[in-house]
Structure formats: C-alpha cells, structure tokens
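Student: After the structure tokens below, expect a handful of questions from me.
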Amino acid sequence: MGKEKSHINVVVIGHVDSGKSTTTGHLIYKCGGIDKRTIEKFEKEAAELGKGSFKYAWVLDKLKAERERGITIDIALWKFETPKYQVTVIDAPGHRDFIKNMITGTSQADCAILIIAGGVGEFEAGISKDGQTREHALLAFTLGVRQLIVAVNKMDSVKWDESRFQEIVKETSNFIKKVGYNPKTVPFVPISGWNGDNMIEATTNAPWYKGWEKETKAGVVKGKTLLEAIDAIEQPSRPTDKPLRLPLQDVYKIGGIGTVPVGRVETGVIKPGMVVTFAPAGVTTEVKSVEMHHEQLEQGVPGDNVGFNVKNVSVKEIRRGNVCGDAKNDPPKGCASFNATVIVLNHPGQISAGYSPVLDCHTAHIACRFDELLEKNDRRSGKKLEDHPKFLKSGDAALVKFVPSKPMCVEAFSEYPPLGRFAVRDMRQTVAVGVIKSVDKTEKAAKVTKAAQKAAKK
C-alpha cells in the first residue's frame, strides 16, 4: 500500500432525476469500497427482480434502504479511490435532512459534483426557477464549498450530440455564475452514468469531445473523464495549525476509566497532557488519554473522531453541543449574541424580529431568537439593499443579530468554519441557513479542576 492517500470529501448534488444514484453507484462500484461478495449478492437480487440493467442505482438504493432502516452501513461503502485520493461521498441529497447534514455536517465537502441531466426537457426542469439544483448549488457555495465539477449525464439519451452538450455547458455556466462560482475553474464532463461512458475510461462515442479543462492557481489542468476531474480536485489544507476546536457529540461514563467525551476534531490537535476548556460549560481540566477506534493516539487531528478521558469532571457538567479547546490557546467561550448572514430558503410566511426557531450549529441544537434584523442584502453580491427591514421572506438574504435561549458556543465562520455555519430548523424542515460574521463572547466564572491546576504547574 505504501503511503496512505489523502482523504477528500465530495458532495453530489443535482435534481432528483439527474441520475445521481446511478452515477455515484457506478463510481463506488468500480473504484470503491463495496466488497465483491456484496456486489454479487446485489447483482443476483437485481437480476431476480428483473432490475439487471439498473444495477448501479440498485446498489445505491440497497445501501440507502439499509441506512434509512437504521442499519448503519459501513461508511467504507461510500468511498472510492482515484490515483491520488481516497474519496468519501457525503450524503447524496434527496435525503430529507440533506441540508441540515451538509451544514452541521460530520464533514465539510471539499468539492461538489453537480449532476445535470442532459435529456431533452430534463435539463430545463432541473435548472428551472424552483429547481432543487439551484438551492443545492447555492447552499454549497454559501457554506464555503469552493470547488465544483459539473457532470452532464444521460448523454446517451441525446446520442452524444455535441450541440446539446455545448448548449447545456453555456446555460449551466450562467447558472453557476449567478450562484457565485467562476465557470473557468469548473470542469464540464459529459457522461453516461448508466453505461459508464466517460466515467472512468474516456468515451469512444463522442469523437468531437477533446476533454475538459479548468483554471487553477497553478495553471490550466486538463483531463477527459469524471474520475480524472475528481482526481484533479485541489488538495484542501487541513487546519492543524489553528487552536483546538472539538464539538462534543456525546459524553460517556465508562467504569474504571471515568468521563469520556467523544467528538470530531474540527481544528487544531488534541493530545494527552493538554489542559482543555469546555464552553459554554466553563470547565477546565486535563486530558488523560486520547483514542480512536479503541487505539491510543499520540494526538487527534482535524477529521479524527476521538474519545478522550478527562479527570475530575462528571458527566453532568459537560454535554453534547459543548466545545472543547486548548485552555492556553484561544480557549472557546460562550456567547451572549452573534451576528450572521442568513439566507431564507423556504418559509411559508414572513420572519420578523422575535422569531425563535432552533439552530443547528456543529453539534449544538438550541433555540435562538432573531433579535434584530440589521440589514437586507443582495444574495449574490452581498450589497446592502435596506437597513432594518421589517421582515424577511423566502429568497431573502440578511444580516441578523441572534440571541441564544441557552448558553451556546459558536465562532465566526472566517476563524473556525465548522463552528460558524448553521441551519435554522422549524416545522421539521430547514427554513434558512446562516454564516456567522461576529460573536459577542462571554466570560463565565470557570471551574478549574485539581488536575488542571496540577498540570499547569508542570
């Protein structure tokens, strides 16, 4: 095996019928983590049900069905490899909680793959005014996913017609430009997810197709297939050099060991012997040990899901939604209020000051009040349209002051991205998304454990 390949996360977006499942299924199937036995089992079932030609989507449907029934599928199934990367597919949308997942996301996507159906009439439906495609693309951009690949699918259904492909590239370029992407940095790849054309091997059906190209800081990059486009994603920098931020997913009490908080390192590193602070709880203590998958670690780095043992802290003092950080290096704090840019996605009425829905930010799930609507902005340029609007409706973007109903720890998106984006949930759906601009932090009278005092003297 040699050196481990770098990990990247991609999110696959597009209209319901664009062929996302088939395309993703195909990649996972051909380059991926599904073992042969499982594939053979699925193929046999598919054939028995007369769904043989459907096998890629069928593979994905099986995985989805198992996931929806609450059987957690080995996440390896959602992985595939390119020459350079190990790629994890973050939740394919269509899933009801997709937007929430993408924001509170267990992982931030490094790149979005937008699948567009090339079929006659289909393309137009996917990109129409109310299209999901627009919402997903806007969301990806708003949440800081800056790299995009466009795959024009179902090219077989238009007989690999060059003029159709060019027309779609032109329309889609305009569309993504409005969202905020620069089309020159985006590869446009014609594919057939169904037949597997131009996914992994270059297609022979389109003599006119010379390949895709995109501009990067390092110059122009070229390729032919979708796999090559994924392999050409620019390596994201992982924020190990920032101060530690680790939102807690759970806190366990383990006999003979004590209190063990669990969560994903978002920025910085966590090591045994470190003195950490939990916010907004205001508890400071020493980390005794750090482990992942039942193995002791010398340090946990961004992306690692770790459990760590802390001294002199009871399970009652810290909880899910708290954030752990280095007590000596920009420790996390609670907040009295924060200002955020909010985009209203779908709210049936009007939102005015006083509205108090639940915000999902990292692992915290807390009701927050829209305290003041400060200004209404143009969604694309961010330019101010009016001061102190009376209300907001679907499609509006605004700067809003929020006041949490309970102590909460959040950060500015510019400093700690994973702790600076949130979903606004109401009526069992995501009504808005937000990006935090500034935070009014509070100092809480802190509890410093004996272990922390001892460690500080060392």
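Placed from the backbone N, Cα and C atoms, the Cβ positions cover glycine too.
Heads up, this one's the original sequence, none of the swaps are in it.
Values in this document were obtained by computation on a predicted structure and should not be read as measured data.
Below, the features straight out of Swiss-Prot:
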type	residues	note
DOMAIN	5-240	domain 'tr-type G'
BINDING	S21, T22, N153, K154, D156, S192, G193, W194	GTP binding site
MUTAGEN	E122 to K	Reduces interaction with YEF3
MUTAGEN	N153 to D	Increases KM for GTP to 2.7 mM
MUTAGEN	N153 to T	Increases KM for GTP to 6.0 mM and reduces translation fidelity. Increases Km for GTP to 10.3 mM and reduces translation fidelity; when associated with E-156
MUTAGEN	D156 to E	Increases KM for GTP to 10.3 mM and reduces translation fidelity; when associated with T-152
MUTAGEN	D156 to W	Increases KM for GTP to 4.2 mM. Preferres XTP over GTP as substrate
MUTAGEN	D156 to N	Increases KM for GTP to 13.1 mM and reduces translation fidelity. Confers hyperresistance to canavanine
MUTAGEN	E286 to K	In TEF2-1; strongly reduces translation fidelity by increasing the frequency of frameshifting and amino acid misincorporation
MUTAGEN	E317 to K	In TEF2-2; strongly reduces translation fidelity by increasing the frequency of frameshifting and amino acid misincorporation
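Context for these features, please: burial, neighbours, distances.
Tutor: When secondary structure is read from DSSP and collapsed to three states, E122 (mutagenesis position) falls in the helix class.
Counting Cβ atoms from all protein chains shown, N153 (mutagenesis position) has 30 others lying within 10 Å of its own Cβ.
In the three-state DSSP assignment, the secondary structure recorded for N153 (mutagenesis position) is strand.
All protein chains considered, the CB of D156 (mutagenesis position) has 18 other CB atoms within 10 Å.
Its own atom aside, the Cβ of E286 (mutagenesis position) has 24 Cβ atoms within 10 angstroms in the protein chains shown. Under the three-state DSSP scheme, E286 (mutagenesis position) falls in the strand class.
Same-chain residues at least 6 positions away in sequence with a Cβ under 8 Å from that of E317 (mutagenesis position) are, in sequence order, F278, A281, V283, K447.
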Student: Per-residue pLDDT averaged over the domain 'tr-type G' (5-240) comes to what?
Tutor: 77
Student: Return the residues near S192 (GTP binding site), defined as same-chain residues 6+ apart in sequence whose C-beta is under 8 angstroms from its C-beta, sorted by sequence, else 'none'.
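Tutor: Those within reach of S192 (GTP binding site), by Cβ under 8 Å and sequence separation of 6 or more, are N153, K154, M155, D156, N198, M199, T203.
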Student: Under a three-state reduction of DSSP output, how is S192 (GTP binding site) classified: helix, strand, or coil?
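Tutor: The three-state answer is strand.
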Student: To the nearest Å, how far is the Cα of W194 (GTP binding site) from the Cα of E286 (mutagenesis position)?
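Tutor: Rounded to the nearest whole number, the Cα-Cα distance is 54 Å.
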